[in-house]
Amino acid sequence: MHGGGPPSGDSACPLRTIKRVQFGVLSPDELKRMSVTEGGIKYPETTEGGRPKLGGLMDPRQGVIERTGRCQTCAGNMTECPGHFGHIELAKPVFHVGFLVKTMKVLRCVCFFCSKLLVDSNNPKIKDILAKSKGQPKKRLTHVYDLCKGKNICEGGEEMDNKFGVEQPEGDEDLTKEKGHGGCGRYQPRIRRSGLELYAEWKHVNEDSQEKKILLSPERVHEIFKRISDEECFVLGMEPRYARPEWMIVTVLPVPPLSVRPAVVMQGSARNQDDLTHKLADIVKINNQLRRNEQNGAAAHVIAEDVKLLQFHVATMVDNELPGLPRAMQKSGRPLKSLKQRLKGKEGRVRGNLMGKRVDFSARTVITPDPNLSIDQVGVPRSIAANMTFAEIVTPFNIDRLQELVRRGNSQYPGAKYIIRDNGDRIDLRFHPKPSDLHLQTGYKVERHMCDGDIVIFNRQPTLHKMSMMGHRVRILPWSTFRLNLSVTTPYNADFDGDEMNLHLPQSLETRAEIQELAMVPRMIVTPQSNRPVMGIVQDTLTAVRKFTKRDVFLERGEVMNLLMFLSTWDGKVPQPAILKPRPLWTGKQIFSLIIPGHINCIRTHSTHPDDEDSGPYKHISPGDTKVVVENGELIMGILCKKSLGTSAGSLVHISYLEMGHDITRLFYSNIQTVINNWLLIEGHTIGIGDSIADSKTYQDIQNTIKKAKQDVIEVIEKAHNNELEPTPGNTLRQTFENQVNRILNDARDKTGSSAQKSLSEYNNFKSMVVSGAKGSKINISQVIAVVGQQNVEGKRIPFGFKHRTLPHFIKDDYGPESRGFVENSYLAGLTPTEFFFHAMGGREGLIDTAVKTAETGYIQRRLIKSMESVMVKYDATVRNSINQVVQLRYGEDGLAGESVEFQNLATLKPSNKAFEKKFRFDYTNERALRRTLQEDLVKDVLSNAHIQNELEREFERMREDREVLRVIFPTGDSKVVLPCNLLRMIWNAQKIFHINPRLPSDLHPIKVVEGVKELSKKLVIVNGDDPLSRQAQENATLLFNIHLRSTLCSRRMAEEFRLSGEAFDWLLGEIESKFNQAIAHPGEMVGALAAQSLGEPATQMTLNTFHYAGVSAKNVTLGVPRLKELINISKKPKTPSLTVFLLGQSARDAERAKDILCRLEHTTLRKVTANTAIYYDPNPQSTVVAEDQEWVNVYYEMPDFDVARISPWLLRVELDRKHMTDRKLTMEQIAEKINAGFGDDLNCIFNDDNAEKLVLRIRIMNSDENKMQEEEEVVDKMDDDVFLRCIESNMLTDMTLQGIEQISKVYMHLPQTDNKKKIIITEDGEFKALQEWILETDGVSLMRVLSEKDVDPVRTTSNDIVEIFTVLGIEAVRKALERELYHVISFDGSYVNYRHLALLCDTMTCRGHLMAITRHGVNRQDTGPLMKCSFEETVDVLMEAAAHGESDPMKGVSENIMLGQLAPAGTGCFDLLLDAEKCKYGMEIPTNIPGLGAAGPTGMFFGSAPSPMGGISPAMTPWNQGATPAYGAWSPSVGSGMTPGAAGFSPSAASDASGFSPGYSPAWSPTPGSPGSPGPSSPYIPSPGGAMSPSYSPTSPAYEPRSPGGYTPQSPSYSPTSPSYSPTSPSYSPTSPNYSPTSPSYSPTSPSYSPTSPSYSPTSPSYSPTSPSYSPTSPSYSPTSPSYSPTSPSYSPTSPSYSPTSPSYSPTSPSYSPTSPSYSPTSPSYSPTSPSYSPTSPSYSPTSPNYSPTSPNYTPTSPSYSPTSPSYSPTSPNYTPTSPNYSPTSPSYSPTSPSYSPTSPSYSPSSPRYTPQSPTYTPSSPSYSPSSPSYSPTSPKYTPTSPSYSPSSPEYTPASPKYSPTSPKYSPTSPKYSPTSPTYSPTTPKYSPTSPTYSPTSPVYTPTSPKYSPTSPTYSPTSPKYSPTSPTYSPTSPKGSTYSPTSPGYSPTSPTYSLTSPAISPDDSDEEN
């Protein structure tokens, strides 16, 4: 939140955060105290004589009125004064309409006369209520209210039974005694409300008195409330301090400040006052009138009228939408906007202005595609970039760059808009300011224009999921639209038909950092919603990729070269062509293999892959090239299409993301697009009308098919007319007919479509788009070529509209295909007018559906989000909401994040017992097999050792148990589960990395496998803790993964299938552990919002209405959005309630028995089995009028068992339908019994035999005997009889249940088609088998009764009515049911949502023990704070409630904090940072008085480029400041060669006075220091010297492009020809620096500490940069003491985590490897030789470990061919000792782990006074060097800088000759020969090249040309980029696999002799000349 203060917008003092918000009602005296208008506002006018009037409605004390004016209260101006409240004293109190209902509730709870609670507060019930409702005052009131409702008398003394006020006279004594309740004992009135008035009415108090009803005036209520005691207030749920009952009645009305009701000034007319002001004027007027009338003693009814009016005005000011009241209007007739309307609704204050605001620094324009951008870039128009600014703080490092921007001003781009001084003054650069204003100082802020590389947030509405707002890097481009990469359109759901998108430029570095680390596009590639990528390759690239990877694509050399030009990660090697003769040709697959990153392994299929191939004999051949195999990063076979490159789980992109990390995947996307699109330019892809034409035979076919279809339809119609059509079960005749017709027509369409497709050639362009998956489907093709097909509206054929026909052009009752919407033309042929009309009808329906659906799903999504917004993973790993209620104990029940899991198969679940044993049991009896798989010694061990055999048996037992467990968990045998760590792929990776030969026996001991897996599963911890509960929870969370682990890594499969070596197995275990730990959900993750988005987003894709799917046995279930709505609303009456009834035993298999149960369930009334009924007058039963009944009726009457005389002459004859009777298994007897049971003796019912021709029931009324007596009324009676009989008839037909359950109207019986409803059993062999059993499905539900039926399976039977399940089975059952129903809704249309999101929603809805609907009735009844509730719905009601009860909001949720502008406790806001004050002492001061800080000052040079990848390390981070001279600033820590983390900045010459005149800079300056291409901690991979990079490191550095083609920036001091201390080629030559003579041991080019491969090695310094003794202290791990090299601190920089040698988050070989740390990224020093966790000799990461694979991006010197212990590299060869006999890398003083190098070694202690790197102790190559050697003290004569042999000025050893002078013109770095005046020293002459034998500064033994160490030797040439740690694909061990030849002349930017100015001389040239 920003306060006032200086105009910078930030207030000077930091604002405290708001901890909680207390609600309450203001008391009248408080209102008066806070009011600024003493005496109240008395006048309705606003002004008087043109001045605002004191005491009027525009009182100047209330705030500023004119723009220029000041406030009379606080003297602030318009922006500063917040406004002040006034007040109006009301003449009579009035009700507050918001509290009216509360007022009534309280009134009903207290005595009308004595204001005591009607229930004694000692009543146990009250005590119970108080205990139960702690902290829920609202509940308390409700309960107390329920208790008091029944009481209609105020309880007197202790005699509770004292009903009538007999003891009233002694009431006074009662009060003094205080024994009982002490009430007055009088009758209580009922309180009623009418409009805004309350009435009290008494019902006859005593027998004689009448009811009396009086109007309750607000005064009276006020009096009653005033007498309520504080304790009783509390019982009533009020908080006496904040909200007493009498304050709910308005006596003093607050007048809002002027800023809340500003007047609008219209030109030329008076001010237009705000609605509120108008309202207040009305109130003041009527109030004054009322006061006058009262004082003048007016008539009562006048005053009553006035009070009523005042009441009305006060009410409508608060709420102008009161029911039953007229609206308060303005003169124009527009209703006024009341306070309530200001708050509520989407546009209201809360949702419109607090929860969501309009923001600055945003831009919006149309988007257009640009495939050449990277996926995380966004092209921004220059016009926008020049308008949006970013405030950058001036530091010594960026002052020159900013000064330059300021100089350019706002008119030129890039420039700046404002300078903000440190005192807050803002200088606007748009209006030419004084030049003196433009001077910058550190601490100022410059608002500079947006420039390349800035981080922005890009967003497209509707923002349905988190992938709709992602971070991009800016790329400024001409023209006026945002450009973005095509692959990013999928997550944004964007297309380029005119979509607009928004861009937000974050304004602080913190925000930037968060976006960069959390929200950048590459990090969002995989969505947690369904654990798959959301970005794939689309459109033309996808079409092209399919064409490109076909078998017959060959490229010539020229084309290959051309394509490689577009491959940014190319390592400079062209692969061997696939075809050599007659001319070299490369295949598309080969080129694609270059694009695939790393060592990816992947198997997919092409979209046209035939299903039967996988099992057939050709499964390895794949005749159609449809099986895609990528092995070790090479595309071996297969055509790529959407399946491998699209957004599916397990696609190439997905694997790349999981294995290689997001950054490499980003390059993968870009490279595919640039390379493939450029190939497509050569190849071409077009589509024309020709593609839509098939051959004539096909058209003939199509015609015939359609003709036949029409014929079939006519036949069906005729059948229906002739009544020959049998209705299918459960359908009417009409439905059956429609279904059949539909089927015929659809078959016709499909058939024609497929024949049309078959006719298309392989080269058809429609087809190629469909096959690749880029656009369209088979149906689209067939519609274009063959037939458009049937048009539907609401799932049926086009309905009749005009008098039994669809259009007037058809005859009536035409059911034929044409008339009902079958379009038989194709799009190519064109539609006839009627067809076109029907087609338009179908299309229009789709549009309407979409529009309606959008609104529905939008609201659903909002409710979901609001209900779960504050649910997050806390630091104890539980999932809780804002009020700390546990929702889940572990997120997703396994504690893992959704992005990092994949589908895997559980191997043990499916196979039969035999297969299981064969695959998993280690068979130690079969010796031959063992010998094949294990090495000899292991075989002996296994065969001879019983202990081992027992272990192996135990392992198998364990797996068998696992299998049993799995079969319980997955009873259906579905083995696909979502787990972290794809084990099979990891094993495959291991096989590739360790070059496992599957034909050789393995050296992996089976026991090692068993033990290893056991150990590993102990390490995979989700739940910490040792108590039984934690242990159980841990087991539950990791059970599936452990089972998967044990079954995949079992000894048998390890030996037989995988054949891993011991080494590989160790690697695998380490990898699994680190991958598993990376997959754990992060605390602070807002999983609630994530789940809501993940469910809401698929909902928008769902269909809205459910169509009746034709042919499904007519049983309809609601699906799609309506069903989702029912579920989350927990609707009591779902549209289609239904039970799925499973049966037991015999009845499940026997249709007859199933039918019995069906009859027992289905509700049958008499009507359902009745054919017809009739009423006859049949006075003589013996000879009935119905002749056909005569026979059997006589039988009855011959021997009547009833009184024939009582029988009524009226007869009800019911004829039953035999078919229905038998269908429902009913007999006549049963029916008659039911009737007799229902009506008893009042009816006589006789029936004929079940086998009779017609089934007849005859029913007569039995008259009672006395009716006979009253003869004279007989006629009436007889009339009665037949009417009565009518009633009985209708009652019997509808209401009488013959059998079944009332609620179940219909039951369907069928055999399940899908597996999930079949009964799955496990056979004896242990296989799964699905049996078809009869299942019943019902319309209507009655779970309780159905479950108790005989033969119903009570376990599997389910209901889809959630509420019913809750009532019958309880909360756990309903949770599972809800989850299943939700899953069913979502998966119905083929979407997949990860289980954790569904689970979270279900848990949110059920975790309170009752069902919480996701509506205002559920969400807003939780105990969350009022602010959260009011941001959802019912805004005003919630706030009123909160005020009345004095609630407080603890500010723990998300909404609350957003409303108050605070950081929400989510994500990075849910923890605090701890600052180590001790470490801050090591911080570095930056002297600001740096000489030469001009435009060409050193820092200007550095930051002249785009912000470097790191953005510059802030000086305070690094502790290198001992002994800094004023020039020290020049060596700012972040200035060094291209941003190496600890770059040359801390160079000795910084501390030495030698560099006194330093603008001159060190060669360590990479000419493009900040360029993205320079090696920096955040861009580990880019600086591969290869690729399209010029020797000067990176042509992509924006700053250098325009200014200096060769990479020299002319004004950069480093290249200033006269700069004395700089000579780009001088090895380390600074004539004045005594310590740096070229022979200084720390300099020899071969000195280990000077590894040319260290990233900071700048291309122009041929051998050594004077500023960095160990060549960039962070050079990832080479430089013997690297990590410990900091003069002041053992670990790099205590404050910068990324430099600490032990930093856990870095590893050079990253993705695939991490010895001890969960996540690595390559250039970290933690790989340094001294880092304890990784010593090159550490056994399991031995230098030969292939894991340092050729492409491992950052190859550090621990790589095999350079690891000191690596046998193949043999640095131990005597002639390698780099310049000193006792300094062989294996010598104790060097070995990286050697104690003498440890930073803590005594002579190296950081506290040693001036332990600068150039102090002699640090010269590793000096012969007598031994760090602990006492003789080596810095003052030792041997090393005195003035010692003749060392001093650069001494004639003996001036590198060139004594006459060399720093200013000598010949010493210009740009002079072509560049010789510092002496031939022997010209770096371009062979004699002095580091490879020349004569140059061996201190040690004759080490000639750089010595064979083992020739720098040009391909294995290790210090100059060869191939060996540079940053080169992405280089492995010294495999020169053959590597693709970069070290001798390639043009490419070795790091070569010492490679002087930029003489490109012709390359390291090997000079070598040859020697």
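These residue numbers are counts, starting from 1, taken along the chain as shown.
Glycine is no exception: its Cβ is also placed from the backbone N, Cα and C atoms.
Heads up, this one's the original sequence, none of the swaps are in it.
Residues or ranges marked as RNA binding site by Swiss-Prot: Arg67, Arg460, Asp499. Within the same chain, the residues at least 6 positions away from Arg460 (RNA binding site) whose Cβ sits under 8 Å from its Cβ are Ser468, Tyr492, Asn493, Ala494, Asp499, Met501, Asn502, listed in sequence order.
Under the heading Zn(2+) 2 binding site, Swiss-Prot lists Cys111, Cys114, Cys154, Cys184, citing similarity to another entry as support. Secondary structure at Cys184 (Zn(2+) 2 binding site), as computed by DSSP, is coil. Note on Cys184 (Zn(2+) 2 binding site): other Cβ atoms within 10 Å of its Cβ, all shown chains, come to 20.
Look at Swiss-Prot and you will find Lys346, Arg358, Arg1416 tagged as DNA template strand binding site, backed by similarity to another entry. Its own atom aside, the Cβ of Arg358 (DNA template strand binding site) has 7 Cβ atoms within 10 angstroms in the protein chains shown. The DSSP secondary structure for Arg358 (DNA template strand binding site) is coil.
Among the mutagenesis experiments that Swiss-Prot reports, Lys1268 to Arg is described with the note: Mice appear phenotypically normal. Simultaneous knockout of Xpa leads to growth retardation, skeletal abnormalities, cataracts, progressive motor neuron degeneration and death at 5-6 months.
In three-state terms derived from DSSP, Arg1421 (DNA nontemplate strand binding site) belongs to neither a helical nor a strand segment and is classed as coil. Under the heading DNA nontemplate strand binding site, Swiss-Prot lists Arg1421.
Lys1838 to Ser appears in Swiss-Prot as a published mutagenesis result, with the remark: Loss of methylation and dimethylation but no effect on phosphorylation; when associated with S-1859; S-1866; S-1873; S-1887; S-1908; S-1922 and S-1936.
Here the residue is the original one, but Swiss-Prot notes a mutagenesis experiment at this spot, Lys1838 to Arg: Loss of acetylation and loss of regulation of growth-factor-induced gene expression; when associated with R-1859; R-1866; R-1873; R-1887; R-1908; R-1922 and R-1936.
What Swiss-Prot says about the mutagenesis result for Lys1866 to Arg is this: Loss of ubiquitination, no effect on interaction with WWP2; when associated with R-1859; R-1873; R-1887; R-1908 and R-1922. Loss of acetylation and loss of regulation of growth-factor-induced gene expression; when associated with R-1859; R-1859; R-1873; R-1887; R-1908; R-1922 and R-1936.
While the structure shown retains the original residue, Swiss-Prot records the mutagenesis experiment Lys1873 to Ser with this note: Loss of methylation and dimethylation but no effect on phosphorylation; when associated with S-1838; S-1859; S-1866; S-1887; S-1908; S-1922 and S-1936. Highly decreases methylation and dimethylation; when associated with S-1859; S-1866; S-1887; S-1908 and S-1936.
Annotation of the mutagenesis experiment Lys1873 to Arg in Swiss-Prot: Loss of ubiquitination, no effect on interaction with WWP2; when associated with R-1859; R-1866; R-1887; R-1908 and R-1922. Loss of acetylation and loss of regulation of growth-factor-induced gene expression; when associated with R-1838; R-1859; R-1866; R-1887; R-1908; R-1922 and R-1936.
Here Swiss-Prot notes a mutagenesis experiment, Lys1887 to Arg, with the remark: Loss of ubiquitination, no effect on interaction with WWP2; when associated with R-1859; R-1866; R-1873; R-1908 and R-1922. Loss of acetylation and loss of regulation of growth-factor-induced gene expression; when associated with R-1838; R-1859; R-1866; R-1873; R-1908; R-1922 and R-1936.
Here the residue is the original one, but Swiss-Prot notes a mutagenesis experiment at this spot, Lys1908 to Arg: Loss of ubiquitination, no effect on interaction with WWP2; when associated with R-1859; R-1866; R-1873; R-1887 and R-1922. Loss of acetylation and loss of regulation of growth-factor-induced gene expression; when associated with R.1838; R-1859; R-1866; R-1873; R-1887; R-1922 and R-1936.
Record note (Swiss-Prot), mutagenesis Lys1922 to Ser: Loss of methylation and dimethylation but no effect on phosphorylation; when associated with S-1838; S-1859; S-1866; S-1873; S-1887; S-1908 and S-1936. Highly decreases methylation and dimethylation; when associated with S-1859; S-1866; S-1873; S-1887; S-1908 and S-1936. The unchanged residue is displayed.
In Swiss-Prot, the entry for mutagenesis Lys1922 to Arg states: Loss of ubiquitination, no effect on interaction with WWP2; when associated with R-1859; R-1866; R-1873; R-1887 and R-1908. Loss of acetylation and loss of regulation of growth-factor-induced gene expression; when associated with R-1838; R-1859; R-1866; R-1873; R-1887; R-1908 and R-1936. The structure shown retains the original residue.
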Top Cα neighbour of Cys111 (Zn(2+) 2 binding site) in the set of binding-site residues Arg67, Lys346, Arg1416, Arg1421: Arg1421
Residue among binding-site residues Cys114, Lys346, Arg1416 with Cα closest to the Cα of Arg67 (RNA binding site): Lys346
Residues close to Zn(2+) 2 site centre defined by Cys111, Cys114, Cys154, Cys184, Cβ within 8 Å: Phe112, Phe113, Ser115, Lys116, Gly183, Gly185, Arg186
Shortest C-alpha distance to Cys154 (Zn(2+) 2 binding site) - which of the binding-site residues Lys346, Arg358, Arg1416, Arg1421: Arg1421
Residue pair Cys114 (Zn(2+) 2 binding site), Arg1416 (DNA template strand binding site) - Cα distance, angstrom, rounded: 38
Inter-residue Cα distance where the pair is Lys346 (DNA template strand binding site) and Arg1421 (DNA nontemplate strand binding site), in Å: 21
Where Arg460 (RNA binding site) falls in three-state DSSP terms: coil
Whole-number Å value for how far Cys184 (Zn(2+) 2 binding site) lies from Lys346 (DNA template strand binding site) (Cα to Cα): 50
Neighbour count (Cβ, 10 Å) for Cys111 (Zn(2+) 2 binding site): 24
Cα distance (Å, whole number) from Cys184 (Zn(2+) 2 binding site) to Arg1416 (DNA template strand binding site): 42
Collapsed DSSP category at Cys154 (Zn(2+) 2 binding site): coil
Binding-site residues compared (Arg67, Arg1421) - the one with the fewest other Cβ atoms within 10 Å: Arg67
Among Cys114, Cys154, the one of these binding-site residues whose Cβ has the fewest neighbouring Cβ atoms within 10 Å: Cys114
Inter-residue C-alpha distance, Arg358 (DNA template strand binding site) and Cys184 (Zn(2+) 2 binding site) (nearest angstrom): 60
